[in-house]
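Asker: Here's the feature list from Swiss-Prot:
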- 5-229: domain 'UCH catalytic' (DOMAIN)
- Cys95 to Ser: No increase in phosphorylation of AKT1, FOXO1 and INSR. No increased expression of SLC2A1, FABP4 nor ADIPOQ. Impaired formation of large lipid droplets (MUTAGEN)
- Cys95: active site, nucleophile (ACT_SITE)
- His169: active site, proton donor (ACT_SITE)
Amino acid sequence: MEGQRWLPLEANPEVTNQFLKQLGLHPNWQFVDVYGMEPELLSMVPRPVCAVLLLFPITEKYEVFRTEEEEKIKSQGQDVTSSVYFMKQTISNACGTIGLIHAIANNKDKMHFESGSTLKKFLEESVSMSPEERAKFLENYDAIRVTHETSAHEGQTEAPSIDEKVDLHFIALVHVDGHLYELDGRKPFPINHGKTSDETLLEDAIEVCKKFMERDPDELRFNAIALSAA
């Protein structure tokens, strides 16, 4: 992904909520921390939940899995509803913003936008574009880039240098038309993880997150945040 490079966002609800507020999203839905994958910790997450973002390390093991998964889906096929809003990632370190766009775009009917919302405008203008066209559209969408840059400096840890290679990556897990989709702009298409519902989305998404952790048992750098009704 040569070309544009942004500063990475933290998987920190304060940062993501402030970012979305600046893009004109009404705070009737807010990101919250998921403190652990066990049922008693998941029970602390306010319901309903309409999306989960997972931050995870890109390791050699993961890259091997990603290649195998892609080849398997290409040979066996999968069902993906045309209702899924999916975009590719062409900007380095923009995965946090793309994860947020995926989370909001696939729950647009639940969201309230302020008048003149930058995010609402982006989603409306890109609704009929291909995933590749949406990626290009974001590259030239200065209002989102500037807001991302501001938010990247607002985290609890110091933002790395823009040239520093970052091996952490965000994906979004969302419910569309009765199925759980993993949306990752580094992948060629959405990944259908099977059936889900508004009521079981959090638990179903966390099962997918657990698989990421099981593939890399020596890694500790996993973090999940959930988009909950405020």
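Each Cβ is built from the backbone N, Cα and C atoms, and glycine gets one as well.
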Asker: In the structure shown, with every protein chain counted, which of the recorded positions Cys95, His169 has the densest set of Cβ atoms within 10 angstroms of its Cβ?
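Answerer: Comparing the recorded positions Cys95, His169, the most crowded Cβ belongs to Cys95.
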Asker: Taking DSSP three-state, what's His169 (active site, proton donor) in: helix, strand or coil?
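Answerer: DSSP call for His169 (active site, proton donor): strand.
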Asker: Could you measure between His169 (active site, proton donor) and Cys95 (mutagenesis position) for me? Cα positions, answer in whole angstrom.
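Answerer: Between the Cα atoms of His169 (active site, proton donor) and Cys95 (mutagenesis position), the distance comes to 6 Å.
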Asker: Between 0 and 100, where does the mean pLDDT of the domain 'UCH catalytic' (5-229) sit?
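Answerer: In the predicted model, the domain 'UCH catalytic' (5-229) has a mean pLDDT of 93.
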